[in-house]
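As recorded in Swiss-Prot, the features of this protein are as follows:
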BINDING   T113, D114, W115, H116, W145, H235, R248, R254  2-oxoglutarate binding site
BINDING   H116, H235  Fe cation binding site
MUTAGEN   A118 to G  Enhances C-N coupling reactions by diminishing affinity for the native Cl(-). Enhance the yield of nitration by 2.5-fold and the yield of azidation by 13-fold in the absence of added Cl(-)
MUTAGEN   A118 to D or E  Abrogates chlorination activity. Can still bind iron
Amino acid sequence: MSKKFALTAEQRASFEKNGFIGPFDAYSPEEMKETWKRTRLRLLDRSAAAYQDLDAISGGTNIANYDRHLDDDFLASHICRPEICDRVESILGPNVLCWRTEFFPKYPGDEGTDWHQADTFANASGKPQIIWPENEEFGGTITVWTAFTDANIANGCLQFIPGTQNSMNYDETKRMTYEPDANNSVVKDGVRRGFFGYDYRQLQIDENWKPDEASAVPMQMKAGQFIIFWSTLMHASYPHSGESQEMRMGFASRYVPSFVHVYPDSDHIEEYGGRISLEKYGAVQVIGDETPEYNRLVTHTTRGKKFEAV
């Protein structure tokens, strides 16, 4: 059966060529701004969050932003929206998991994010977090990045280098050093950049290689819009210039076919200066109903809301 929001043949061809497609509308700007205002306050209550570890919520660690869809009703509905999932199904097929979500705030004066690619997501932890079967040619995850606020060049929108999704410039088996004071806001080719306490250049296969920033395109979006891209696409973000005192907020939901092994042989995640137990973790089946037993699923949030698969 044809899905209402499925990618057209032209959109599919564009995605295969460039590694991204969009932006598309999930909400009106007014609806998103009002919803985010309420959600932001509600998220301050972490009593039902899947990760209660003190290490996860101390300081400004990026890991504290993981997987709030597991306890928040709006985010639980968001990851299952047909506007998103119909298009993801066009790419990944009839059985799909949402295996992670995370917030990406950018405050006035914040640095831009380093150019990077992610395949197994071992980049910060040193241990693969998703593994595709050996007979599959490709890895990575589909990221759906939704603008919860307006995102523009001045406040730090995303940047993509089209067509870079099929070749990795980084080796995720290398290790990066977590040194926030040293690595954040380093000027790289004239732009202040960092990677949440790491320097992503430490993973480069060729230490003399530089991204082709002349080919980069900005992804300016209105609140309520989303973009779809391969995590293996070269992507970064601009610094927040401080011209506005409003933060920029993005929410990333990450999707893989259900046969991809999520968190293999792992009972915790340790990265970005934090550590969290996976005791209450489960991936969410957002499309279809077939998933191998090696992937642990959850059907409801920690507050009892059912995830509605498409």
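For all residues, glycine too, the Cβ spot is worked out from N, Cα and C.
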Need one number for the 2-oxoglutarate-binding residues T113, D114, W115, H116, W145, H235, R248, R254: the maximum pairwise CA distance in Å, whole number please.
20
With a 10 Å radius around each C-beta, find which of these binding-site residues (H116, H235, R254) has the fewest other C-beta atoms nearby.
H116
Quick one: give me the count of other CB atoms within 10 A of the CB of A118 (mutagenesis position).
24
Can you check what DSSP calls W145 (2-oxoglutarate binding site), collapsed to helix, strand or coil?
strand
Measuring Cα to Cα, how many Å separate A118 (mutagenesis position) from R254 (2-oxoglutarate binding site)?
12
Count of other CB atoms lying within 10 Å of the CB belonging to T113 (2-oxoglutarate binding site):
21
